[in-house]
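Worksheet: the structure to be examined is printed underneath.
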Amino acid sequence: MVTILSTPLSPRLTFLCETKLSLSRSNRSVCCSLSEEPKDQCLSRRSLVYVLVASPCLLLPALSSSAKTKSKSPYDERRLLEQNKRIQRENNAPDEFPNFVREGFEVKVLASDNYIKADSGLIYRDFNVGQGDFPKDGQQVTFHYIGYNESGRRIDSTYIQGSPARIRMGTNALVPGFEMGIRDMKPGGRRRIIIPPELGPPVGPSTFFSSKQFEVFDVELLSIQNCERRTIIGFYSDVTCS
């Protein structure tokens with residue numbers, strides 16, 4: 001079992017404080033130091049991938065996310081974990097879905113050792129590797145996906161919509177975490193991608209997303225097509241993929 005703590009704040013700042021008390025109540029001192037960690041290099045129906053799309057989870061040791069977060073007792077953490085598991089069962093979350101223990105800005109993600117955390121902060125697990133080459137910039141990828149929120153509730157699915165999504169790589173058509181997640185997939189591959197807030201979509205009144213959360217996607221890469229730009233009558237051009 002591996003854990004990671006994440007926060008939407010970047011770069012992360014960690015305060016280390018030590019309070020010293022002498023035998024005399026009047027003599028008290030507090031020593032603090034500030035350290036900075038380096039920065040880490042569903043969906044509205046079909047529109048997620050295209051809002052996923054058109055607008056711009058764990059593994060490894062735990063990382064501190066907030067200086068003001070009170071330390072939780074093991075009992076509090078177990079209680080929050082059981083609460084998250086209960087909600088995921090009610091939402092019919094898929095097997096081995098990661099658990100999220102959230103308190104304020106601090107999020108602890110719990111998952112099996114089958115998950116891998118990339119240097120970028122993206123977390124993924126391959127269920128089937130597939131065969132062939134990885135997609136390149138300019139190529140079109142065709143894929144199915146199911147999107148979930150932290151509580152395991154399904155927020156979108158191309159399977160339900162009845163047709164897969166098609167996106168050209170390297171055109172900023174996907175949020176960073178989603179494109180990173182499929183960039184090293186092969187046709188026929190199936191992968192679960194856990195996108196941390198810093199690699200996810202923007203939030204706010206003008207977007208589909210109201211708060212910074214981890215997003216989870218089960219992705220099946222169907223095919224990769226080459227694309228070329230053609231010019232018609234000297235001034236109009238478009239891109240065709242086959």
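Backbone N, Cα and C define each Cβ position, glycine as well.
Taken straight from Swiss-Prot:
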- 138-225: domain 'PPIase FKBP-type' (DOMAIN)
- C227 to S: 50% reduction of activity; when associated with S-241 (MUTAGEN)
- C241 to S: 50% reduction of activity; when associated with S-227 (MUTAGEN)
(request) For C241 (mutagenesis position), just count the other CB atoms lying within 10 A of its CB, please. (result) 15
(message) Within the domain 'PPIase FKBP-type' (138-225), count helix residues (DSSP H, G, I), strand residues (E, B) and coil residues, in that order.
(response) 15 helix, 34 strand, 39 coil
